[in-house]
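S.K.: Right, I'll just put the structure down here and ask away after.
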Amino acid sequence: MASSASKFIKCVTVGDGAVGKTCMLICYTSNKFPTDYIPTVFDNFSVNVVVEGITVNLGLWDTAGQEDYNRLRPLSYRGADVFVLAFSLISRASYENVFKKWIPELQHFAPGVPIVLVGTKMDLREDRHYLSDHPGLSPVTTSQGEELRKHIGATYYIECSSKTQQNVKAVFDAAIKVVIKPAVKQKEKKKKQKPRSGCLSNILCGKN
């Protein structure tokens with residue numbers, strides 16, 4: 001029987017600037033896509049959520065991905081229970097930076113904290129008008145996202161669209177499950193104990 005007292009979970013979103021972290025948080029907390037002013041960083045927010053019969057108080061922390069915030073951003077990592085690490089499915093650079101920048105930063109400042117990997121802007125990956133306006137764009141595929149998840153040891157990989165709200169709730173449900181199901185975390189930790197050798201073909205091989 002679930003306890004009536006809610007468990008507090010601190011969830012911190014990280015990732016390159018302009019990948020849609022703030023939009024995702026606004027969409028999740030307000031159930032609508034922001035069409036007017038979008039702040040650089042979303043105000044900290046907490047909400048009571050029931051996941052699999054367990055009531056949790058989910059605290060959401062947004063962070064700015066730009067280099068100007070490199071010294072301040074890690075201050076938000078203290079006490080984090082889970083990270084939502086986001087990249088844009090239409091930005092190969094943000095995908096590569098998950099491995100090149102964000103994983104090293106999280107391992108340095110918050111080692112051992114579980115990660116949910118998220119590919120944002122899913123709607124634009126199949127948008128013919130958007131793709132025709134951006135010739136040469138190489139969207140990240142689902143299989144490439146899953147390969148990255150395995151390589152960094154993230155517990156889940158989820159693709160979402162804040163504009164259509166598809167899978168936005170699933171992102172944060174997954175973040176909660178990572179914390180309330182320690183057995184899953186232990187299984188993933190065992191996988192991370194033996195890091196893969198060689199390069200990740202879709203991220204680093206053949207790239208500068």
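Using N, Cα and C of the backbone, Cβ positions are placed for all residues, glycine too.
Just so you know, the substitutions we noted aren't modelled in this structure.
Small disclaimer: the values here were computed from a predicted structure and weren't measured.
Quick paste of what Swiss-Prot says about this protein:
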- 15-22, 62-66, 120-123: GTP binding site (BINDING)
- Cys199 to Ser: Affects the membrane location (MUTAGEN)
- Cys205 to Ser: Affects the membrane location (MUTAGEN)
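Thinking about packing and proximity, how do these listed features fit into the structure?
M.R.: Non-local neighbourhood of Gln66 (GTP binding site): Gly17, each in the same chain, at least six residues away, with C-beta under 8 Å from its C-beta.
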S.K.: Drop a 10 Å sphere on every Cβ of the binding-site residues Ala18, Met122 and tell me which sphere holds the fewest other Cβ atoms.
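M.R.: Each of the binding-site residues Ala18, Met122 was scored; lowest Cβ tally within 10 Å is Ala18.
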S.K.: May I ask which residues of the same chain, at least 6 positions away in sequence, place their Cβ under 8 angstroms from the Cβ of Gly15 (GTP binding site)?
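M.R.: Correct list: Lys21, Gly65, Leu85, Ala86, Phe87, Ser94, Asn97, Val98, Trp102, Val118.
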